[in-house]
Amino acid sequence: MQRWLQLWKMDLVQKVSHGVFEGSSEEPAALMNHDYIVLGEVYPERDEESGAEQCEQDCRYRGEAVSDGFLSSLFGREISSYTKEFLLDVQSRVNFTYRTRFVPIARAPDGPSPLSLNLLVRTNPISTIEDYIANPDCFNTDIGWGCMIRTGQSLLGNALQILHLGRDFRVNGNESLERESKFVNWFNDTPEAPFSLHNFVSAGTELSDKRPGEWFGPAATARSIQSLIYGFPECGIDDCIVSVSSGDIYENEVEKVFAENPNSRILFLLGVKLGINAVNESYRESICGILSSTQSVGIAGGRPSSSLYFFGYQGNEFLHFDPHIPQPAVEDSFVESCHTSKFGKLQLSEMDPSMLIGILIKGEKDWQQWKLEVAESAIINVLAKRMDDFDVSCSMDDVESVSSNSMKKDASNNENLGVLEGDYVDIGAIFPHTTNTEDVDEYDCFQDIHCKKQKIVVMGNTHTVNANLTDYEVEGVLVEKETVGIHSPIDEKC
């Protein structure tokens, strides 16, 4: 036995040393001596001397095993770099995860089955089969499909915590848990809770055609949050402004809210896609700027079909909670189960470019301050007003129809434009005053790819739900065939 332990220790040392010394030397060096940022709060990295003295105490605080032997000396540096203040702030953030055995959600007739191989692998198969036998047409867990909803709940939950308890709120015992129990219980997994998984699913079905058991994307999640906020004004958020396809915010829409009440609390939900297959490196500084803002309530996103909740960063790594850790549905200890000091780190290169950004504005003065902060952002754009004739609303997670007042004509008019269903159409002639494609940054969306830059839509089926509207979709990728030009009504009048 002793011989086996010795061999195991040697093997572990080799693996760790290989990763530390033979891997890339640039990223670890860049991570040294950097502050930790948590939703606008700054925590200096603790120096080695004070870190060594408090390492054991912090390990116990985090509920981790303490050892003064081999493993402690090997991994102690990373643990000791966390200050107690930083860990307490992390633990005080609200974190929602997968749940099991909650109040059943009925399966849609044309939706996925509650029983899947993925579910059997990731849970206790006996319990899963028992639940399926008891409720064969219901979902008792969101494992495998609810992670984006959970990170959306985390984003909304932290916004409500800041709104009701302040950014300096910390979990430090039963009294503090009692203070936040009111709004955290709004997220319990019951149909009665206004922000429960059940109500997210209902809103997703109505607004985004998402069936129970289907994975939500950032756009569907944003729409659900907005709808649930409007349906529950008692939450304290006066308005929720959503952009599902860009980081654009329109001043006239925001100022209209403040005209009614200068102290209005507004939640911005910005669905953005910061690259093609990976986040473009040019956005790093702007992402850090968003998480450094005192108005930030986090970012939901992460990896394809595997969402994470990002609440901060340190050096080149972004700090996140992982919702893919199942917990049983509980009522008595629900608030306590929504806190953890365990978090992960992710490099920008590992992140999926589709994400949902949350910003909480508390009054007109806060709005004016935040506008100055994002003036140089490469992600968020504060514009005077929305263009009336081309009001686009398209999602990143699915192809959705969008409407435009200037195109509300009978579908038969397509023939007059000289286009057919399925054609890629260059709309530059119709909307010459829209963003000039020649001015598009070569690193924005297209990265280093040299391509034909045109404003295009894809002509849809004219025999759809509303025959009085010309259905079209915004196409944000390269096309495989030439676009079809159309005559400009403006040119004809001239």
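Backbone N, Cα and C atoms are what each Cβ position is placed from, and that goes for glycine too.
Original residues only: the substitutions mentioned are not part of this model.
Since the structure is predicted, the reported quantities are computational estimates derived from the model, not experimental observations.
Database features, via Swiss-Prot:
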ACT_SITE  CYS147  active site, nucleophile
ACT_SITE  ASP322  active site
ACT_SITE  HIS324  active site
MUTAGEN   SER307 to Ala  Abolished phosphorylation by ATG1, leading to increased interaction with ATG8
MUTAGEN   SER307 to Asp  Phospho-mimetic mutant; decreased integration with ATG8, leading to impaired decreased delipdation of ATG8
MUTAGEN   CYS338 to Ser  Increased recruitmentto the phagophore assembly site
MUTAGEN   CYS394 to Ser  Increased recruitmentto the phagophore assembly site
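Counting only the Cα atoms, the space from CYS338 (mutagenesis position) to HIS324 (active site) is about 13 angstrom.
Neighbour density for SER307 (mutagenesis position): within 10 A of its CB lie 31 other CB atoms from the protein chains shown.
Long-range Cβ neighbours of HIS324 (active site) (same chain, at least 6 residues apart, Cβ-Cβ under 8 Å): THR97, TYR98, CYS147, SER306. In this structure, the C-alpha atom of SER307 (mutagenesis position) lies 8 angstrom from that of ASP322 (active site). Long-range C-beta contacts of ASP322 (active site), restricted to its own chain and to partners at least six residues apart, with a cutoff below 8 Å, comprise THR97, LEU308, GLY344. The recorded positions under consideration are CYS147, CYS338. Their Cβ neighbour counts within 10 Å are lowest for CYS338. Secondary structure at ASP322 (active site), as computed by DSSP, is coil. The residue listed as 'active site, nucleophile' falls within a helical segment according to DSSP.
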